[in-house]
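Structure first, then comments.
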Amino acid sequence: MALFRDIVLLGFLFCLSLVATVTSEEGATLLEIKKSFKDVNNVLYDWTTSPSSDYCVWRGVSCENVTFNVVALNLSDLNLDGEISPAIGDLKSLLSIDLRGNRLSGQIPDEIGDCSSLQNLDLSFNELSGDIPFSISKLKQLEQLILKNNQLIGPIPSTLSQIPNLKILDLAQNKLSGEIPRLIYWNEVLQYLGLRGNNLVGNISPDLCQLTGLWYFDVRNNSLTGSIPETIGNCTAFQVLDLSYNQLTGEIPFDIGFLQVATLSLQGNQLSGKIPSVIGLMQALAVLDLSGNLLSGSIPPILGNLTFTEKLYLHSNKLTGSIPPELGNMSKLHYLELNDNHLTGHIPPELGKLTDLFDLNVANNDLEGPIPDHLSSCTNLNSLNVHGNKFSGTIPRAFQKLESMTYLNLSSNNIKGPIPVELSRIGNLDTLDLSNNKINGIIPSSLGDLEHLLKMNLSRNHITGVVPGDFGNLRSIMEIDLSNNDISGPIPEELNQLQNIILLRLENNNLTGNVGSLANCLSLTVLNVSHNNLVGDIPKNNNFSRFSPDSFIGNPGLCGSWLNSPCHDSRRTVRVSISRAAILGIAIGGLVILLMVLIAACRPHNPPPFLDGSLDKPVTYSTPKLVILHMNMALHVYEDIMRMTENLSEKYIIGHGASSTVYKCVLKNCKPVAIKRLYSHNPQSMKQFETELEMLSSIKHRNLVSLQAYSLSHLGSLLFYDYLENGSLWDLLHGPTKKKTLDWDTRLKIAYGAAQGLAYLHHDCSPRIIHRDVKSSNILLDKDLEARLTDFGIAKSLCVSKSHTSTYVMGTIGYIDPEYARTSRLTEKSDVYSYGIVLLELLTRRKAVDDESNLHHLIMSKTGNNEVMEMADPDITSTCKDLGVVKKVFQLALLCTKRQPNDRPTMHQVTRVLGSFMLSEQPPAATDTSATLAGSCYVDEYANLKTPHSVNCSSMSASDAQLFLRFGQVISQNSE
């Protein structure tokens, strides 16, 4: 008995020693893996060799309860750099490896194929390169292989078909080439195949439908050719079929109607022929997108049977015939886009039954007849575009019922009659375009009640009467075009209240009076009042000097400073007889003035505070106080600043904007500062403004410009900032130095720095701060071309208790969030939109708004034919080694500028994506762990595998890890 007990004890001790040996080896393996990482934020601080350290409690490590073998390694979204160590193959018991959302580079090690128990491998959203190793095919237990959003090259290994349990294969957004291996189509358990955004060629194999369990098939944005297989109707398990943005030709096969997919995306190919009527039998369709092809014939009336379809995109084809009235039966329809075809006939009144319709676009067709009153029953209609047709009749007065409408474009038709007063009751309208019609009568003064209006175009009509003074109430307006009408009378004085207006076109009318009422419109950049009957002097102050003579020609009585202007004509000498009484009055007045001068000379002299930058205009206000916030400004007083800048003389001006002028001042210590003089002399709440400035003075970040001092006065407020010698990003891109080559690495560094500064304001300040005016001119550059945001938080700090919104300041045209017009609120996502426009500027070296073109609209117009990369600045293509990264930054910019704020990423997410693009030899500066995502916001987009019938395609874009997942999808969903 004792002998048996001893044997058992020895066996137990042996097992313990064996377990201790194994566990010791696994801990050493983990430390070996750590050596290959560059732990920027020291997130793996607990991975140490300390004797008391238990690797099973290390961050991201999970162990089996009995053997203590490592079974899961989850290091996702930790900002890890470096490579994946070959030592990972020594962890034989691993069931799951999740390294997604880092900045890992190098190749996937062949040794990963030694993890024989592995079921889940997710290396997505990194910078991994090289081929997909064939050794992965040895992982016979593997169920999920997710390698999307890397830089993998080469063909897809056909040996992946040898993994018997593989359910998810996601290789999207890489640089894979070659054809799709036909053997993959014979994997009966495969449920999800994501291959979008690669360089795959060849045809779509008829064997596709051998994948009897496949519900998600996505090959969007490749270079696939040939036709859609005739047998496609046999793929009865499909829920999502996306073949868009390839080079597919031929007709849409009849058998496609046997599919029961929720999403059918065929847009952006070269498909021809007619739309098969059998598509009208696909009752499960939620999204049908056939746009951007060569489809002809008429729209099948049977599509009206699709009562569960929410989005119908047939635009940019060659469709003819009329719009079927049966479309009015699609009761769930939200988006109906039929624009850019050859449709004829009328808009059927049956469309008025679509009470959930959000967007109706029939622009650029040959439609005629009146615009039906029945559309006023579409009470949720947000956007109506009928531009470029042959519509006649009058503007329906019933449109006043469309209270949700923000965009109304009736331009370039044959519409007659007056502008109905009822339009002024569409309170949320931000764009009203009635141009190029035959509208007559006067402009209703009640249009001045449209407080959210951003753009109004009534040009090229037969409008008479005057410009309503009520237009002065359009405080949000940015563009007004009344040109080429018969408008008379003066330019109303009330227009000087339009502090946000950028464009004003009044040419070719019969206006009289002068242009002095526009002198205070400081943000005005496009002005044309030519060919009217205006008289008087053109103002020389403020911003009128920027306008060319062409803006004023054709006004014989208008006096300007250009050649041949009446100002330069020889003027007749006018003889005036002066009475003795007048001479006596002048003499007495002169004596009084002389007496006042003598009294003033006897008083103690103090340096006068500035007024309009003049040295000879003393005023009676007391000297303002200079509040010092930085040691750089120590020992300075207000009088010092006035003396050093000669009372803010014009010769010290280094820039100006819509609300301020910026001066350069060299301090006593020979260090320069930038002085921003605000135009507003009477802040509504000086005390509140001072409180905000005190708060802003505490904000310090390497990518933010520091506030060094301030001076508040009813004469005008001064803000003192760091002076940055390289000026603004706008100067670098569009200013006198724009001929200078700007390489890709520098652009990426600037984009990353600006994003870090904005992310700090949004996520690390308490209370959080909305910038409200993100634009290239508010991104300054230091001597190393490091980006630093300026002008942040001046208006109002973000109030967390009020839904993080504020309406105090509007942004700049071209950069402003379109959602602002509907809500009158700016949020963090408004800053994200503006930042996206800045990214587009960096990528194209084009201005956000240039003359009458809009950069975002221009980019969007190039997306349908995959021509976006053609917009890239040539300096990028000549200095960037990997144009795939440029394409991804385009994707990121389009994500930032999505119309719906909830679809945009956060600035933390933006910084993480841009950080992943930075060159490994020049890593970005480390950020605090608080500046990274506190926890993974990743939403498992494959979670519907067990219940494929419940797939919700829209939810797939909600994942934090999908910030730049699908180039084509970003384009198609970024509707204007």
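Glycine too: its Cβ is placed from the backbone N, Cα and C atoms.
Model, not experiment: these values are computed from the prediction.
Feature annotations, reproduced from Swiss-Prot:
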- ASP773: active site, proton acceptor (ACT_SITE)
- ILE654, GLY655, HIS656, GLY657, ALA658, SER659, SER660, THR661, VAL662, LYS676: ATP binding site (BINDING)
- 648-918: domain 'Protein kinase' (DOMAIN)
- MET282 to Ile: In er-103; compact inflorescence with short siliques, but normal leaves (MUTAGEN)
- GLY489 to Asp: In er-117; compact inflorescence with short siliques and pedicels, and susceptibility to P.cucumerina (MUTAGEN)
- ASP831 to Asn: In er-114; compact inflorescence with short siliques and pedicels, and susceptibility to P.cucumerina (MUTAGEN)
- VAL886 to Met: In strain: cv. Mt-0 (VARIANT)
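For VAL886 (variant position), the nearest of the recorded positions GLY489, ILE654, SER660, VAL662, ASP831 in terms of C-alpha separation is ASP831. Taking the Cα of the residue listed as 'active site, proton acceptor' as the reference point, the closest of the recorded positions MET282, GLY489, HIS656, VAL662, ASP831 is ASP831.
Neighbour counts were taken as the number of other C-beta atoms within 10 angstroms of each residue's C-beta; across the recorded positions MET282, ILE654, VAL662, VAL886, the minimum falls on ILE654. Long-range Cβ contacts of HIS656 (ATP binding site) within its own chain (separation 6+, distance under 8 Å): VAL662.
For the pair GLY489 (mutagenesis position) and MET282 (mutagenesis position), the C-alpha distance works out to 60 angstrom. ASP831 (mutagenesis position) has SER660 as its nearest neighbour among the recorded positions MET282, ILE654, SER660, going by CA to CA distance. Here MET282 (mutagenesis position) is positioned 63 angstrom away from ILE654 (ATP binding site), judged by their C-alpha atoms. The average per-residue pLDDT of the prediction over the domain 'Protein kinase' (648-918) is 80, rounded to a whole number. Looking at ASP773, ASP831, the recorded positions in this record, the fewest other C-beta atoms within 10 angstroms of the C-beta turn up around ASP773. Cα separation, MET282 (mutagenesis position) to SER660 (ATP binding site), rounded: 59 Å.
The 10 Å shell around the Cβ of SER660 (ATP binding site) contains 20 further Cβ atoms across the protein chains shown.
In the three-state DSSP assignment, the secondary structure recorded for MET282 (mutagenesis position) is coil. Other Cβ atoms within 10 Å of the Cβ of GLY489 (mutagenesis position) number 15 in total over all chains.
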